[in-house]
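Trainee: Below are the features I grabbed from Swiss-Prot:
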type	residues	note
ACT_SITE	Glu194	active site, proton donor/acceptor
ACT_SITE	Glu300	active site, nucleophile
BINDING	Trp81, Asn193, Glu194, Pro195, Arg196, Glu230, Tyr267, Trp271, Trp332	substrate binding site
MUTAGEN	Glu194 to Ala	Reduces catalytic activity 100-fold
MUTAGEN	Glu300 to Ala	Abolishes catalytic activity
Amino acid sequence: MKGLFAFGLGLLSLVNALPQAQGGGAAASAKVSGTRFVIDGKTGYFAGTNSYWIGFLTNNRDVDTTLDHIASSGLKILRVWGFNDVNNQPSGNTVWFQRLASSGSQINTGPNGLQRLDYLVRSAETRGIKLIIALVNYWDDFGGMKAYVNAFGGTKESWYTNARAQEQYKRYIQAVVSRYVNSPAIFAWELANEPRCKGCNTNVIFNWATQISDYIRSLDKDHLITLGDEGFGLPGQTTYPYQYGEGTDFVKNLQIKNLDFGTFHMYPGHWGVPTSFGPGWIKDHAAACRAAGKPCLLEEYGYESDRCNVQKGWQQASRELSRDGMSGDLFWQWGDQLSTGQTHNDGFTIYYGSSLATCLVTDHVRAINALPA
């Protein structure tokens, strides 16, 4: 999702130093079986959501309460930001994960750094929630590729081949992956949130994704790996999302050995297409995943009006393909009540306990549970 407003990251409570979250217990890492996901021994279709802000909370009770609500709603997968990049170290106890500078970068493993992610992983472990952790942002929110560009030069388009940027990106990957390599809470490592390379040959992202997924696999033999792209670049239609101008080729990227499943997003309102575009977009990605023998995950989707009627139709379209390429969906985004008030409403937020949550979470989970095994 692009264009997020900065979430209020003021100090909510004192944070105790936390050991690395290393997992344990009976839960197992998520797997794939053909075009279907396997979570804790169950093969099927799974629902989930996104929360870009949860890893930046400094009040442990807020983390726990949010995850309790997600788990009790029947959602199994939660996608979060595993990045928070800055070029200048913030004052006080503001949360940041990595400071990028040409003179030398720093990964923050302190109480206002990766220890916040530690707590999230630990809390997810105890609740059986599986996390997709995105490792960098294409967009400028929370630093992203732009923070690397500020430190090492070039552009976001050249970021994928910028040797110094990629060297530091891999250092950061190693720091994060090594902390949670044994945690059953990790569903997948995600190379980037919505990677694009506008006007580039699609080989740029293809080659980068091949190299980085190989690198992650060298660090972690067990957990799943995915790209995090929006699903742009598909044959058969000429509308904008099907075109290749953003530098991605969905079908080609599915051939990358160490990418275990395909991701795609859906925002008709942002893309200038009608809501009726949705079912076909889902069907075409499912077909591509089926042909590649990998699961498809509708990783982000949202609409800003008539949301119950519009989005439940998309959910139904995805569920109907649960044995034909689709294996899950994650709506954008989860909303909750924290100790500091409601989380940010970007126009797509679905708040816990709302009538919209009944329509798009409770009813959806019930329908998933009724699917044949």
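Using the three backbone atoms N, Cα and C, a Cβ is placed for every residue, glycine included.
Those substitutions? Not in this structure, it's all original residues.
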Trainee: Run through the Cβ atoms and count how many others sit within 10 Å of the one on Tyr267 (substrate binding site).
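Mentor: 18, counting other Cβ atoms within 10 Å of Tyr267 (substrate binding site).
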Trainee: Please find which two of Trp81, Asn193, Glu194, Pro195, Arg196, Glu230, Tyr267, Trp271, Trp332 have the most distant C-alpha atoms, given that the record lists them as binding substrate, and give only that distance in angstrom, rounded to a whole number.
Mentor: 23
Trainee: Output the one of Trp81, Trp332 that, of all these binding-site residues, has the highest number of other Cβ atoms within 10 Å of its Cβ.
Mentor: Trp81
Trainee: Do any residues at least six apart in sequence from Arg196 (substrate binding site), in the same chain, have a Cβ closer than 8 Å to its Cβ, and if so which, in order?
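Mentor: Tyr138, Lys156, Glu230, Phe232, Glu246, Gly247, Thr248 - these are the non-local Cβ neighbours of Arg196 (substrate binding site), listed in sequence order.
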